[in-house]
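The domain 'VWFA' annotation in Swiss-Prot covers 78-253. The annotation domain 'EGF-like 2' is assigned in Swiss-Prot to 301-342. As annotated by Swiss-Prot, domain 'EGF-like 3' applies to 343-384, with the evidence given as sequence analysis. What Swiss-Prot records for 385-426 is domain 'EGF-like 4', and it gives sequence analysis as the kind of evidence. One mutagenesis experiment named in Swiss-Prot is C72 to A, and its note says Prevents Matn3 protein aggregation; in association with D-189 and A-258. Quoting Swiss-Prot on the mutagenesis of V189 to D: Increased protein levels of Creld2 and Manf in chondrocytes. Prevents Matn3 protein aggregation; in association with A-72 and A-258. C258 to A appears in Swiss-Prot as a published mutagenesis result, with the remark: Prevents Matn3 protein aggregation; in association with A-72 and D-189.
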Amino acid sequence: MLLSAPLRHLPGLLLLLWPLLLLPSLAAPGRLARASVRRLGTRVPGGSPGHLSALATSTRAPYSGGRGAGVCKSRPLDLVFIIDSSRSVRPLEFTKVKTFVSRIIDTLDIGATDTRVAVVNYASTVKIEFQLNTYSDKQALKQAVARITPLSTGTMSGLAIQTAMEEAFTVEAGARGPMSNIPKVAIIVTDGRPQDQVNEVAARARASGIELYAVGVDRADMESLKMMASKPLEEHVFYVETYGVIEKLSARFQETFCALDQCMLGTHQCQHVCVSDGDGKHHCECSQGYTLNADGKTCSAIDKCALSTHGCEQICVNDRNGSYHCECYGGYALNADRRTCAALDKCASGTHGCQHICVNDGAGSHHCECFEGYTLNADKKTCSVRNKCALGTHGCQHICVSDGAVAYHCDCFPGYTLNDDKKTCSDIEEARSLISIEDACGCGATLAFQEKVSSHLQKLNTKLDNILKKLKVTEYGQVHR
């Protein structure tokens, strides 16, 4: 009787003390985050002292910057959530689980060619809320998650995994085949000990290619979580103390499913161009005019001239940027097509350098000539006047007088006069003696005149013979000079 009064008031007392019991979960964000992770040396429900949560032991580089950073793109997945909705999960806590699922969906690229999502709800029975091919729109998918209701009693985790493997991860249900290389991922969330065997069925699921993540809450059995999860366990087993902080795990899964864009991060090591292939993969390419080396990263300029496809008629010249250009031999100019060449007519262009006459020899060549009466100098361009008097071929008996480039005339020594042939000369006195003062009609005068003419003709022949001899000597000298 003495104890009955205090016991009658115990429910009311618990209601008054309930907010105080929740104080650790209402602590500052930093403390709250720390409370969600079991540390070394602390007891984990269902486990042994010394267990360390996956969140505390992850060796991956922390993801920073969120999806807005532009370097993270979720990998395409076939993702199935297996959520415990047994009686131990209160309605408010089940809402937290749905919020956790929705936040993970927010970090994913949802679509027929991206990530597909299904939800398996379980307690003592199993219900597939929707299949992988049911929704391809993120907003519709989240609304479907929000409409899920708890099933009530029991925790048949093994049956839930088997149902997911046999009914959710099928091609008919929307799972993509092995040739697609799309990962199959299942995340099971539970707060209790399984009421059936999970070890064997989880092993079969993993052997079929399903990657299993196990998330334990509050009273979850850690050994069962380890049996269900894929290895390494430190990356696939998670534990939080309350459903109130489970949504914080969404950031951890965002990091897990994130494919970092190495091209945007600048860690690709491509010499020229980095091309993202999705799923965190990339390949290197080269700028135009370059080819990728065997290392798959560096580039070398393509020797297009060596390929014999350059089209240059005469000379191909490689440029530094991997391109090329055509050139021509001396005496040729590049045509408008920038490939073929045409012979330069230097005579027509006025660039020949000839003083008198330029003669085009074709093929871009030419030579110089001189006007008549001129001779080409040693430089093969300029001309000098040719002196015919100096050549000795003028034919003048006495004196040759040059009148320019090609002309000349003969002259006589003093006391001589130029004959009608304009080359030979006659003594003036002898010419006068030929004139007779006798009677021209007399026989004696006529005879005397004939004798004098014969004498002069003989002398003239003698002189002509001498001139011919001199000419022969001169010609011989010219030939053998």
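A Cβ is built for glycine as well, from the same backbone N, Cα and C atoms used for every other residue.
No substitution from the list is modelled in this structure, which keeps its original residues.
Summary: among the mutagenesis positions (V189, C258), the fewest other C-beta atoms within 10 A of the C-beta are counted at C258. Residue pair C258 (mutagenesis position) / V189 (mutagenesis position) shows a Cα separation of 21 Å.
Under DSSP, the residues of the domain 'EGF-like 2' (301-342) split into helix, strand and coil as follows: 0 helix, 14 strand, 28 coil.
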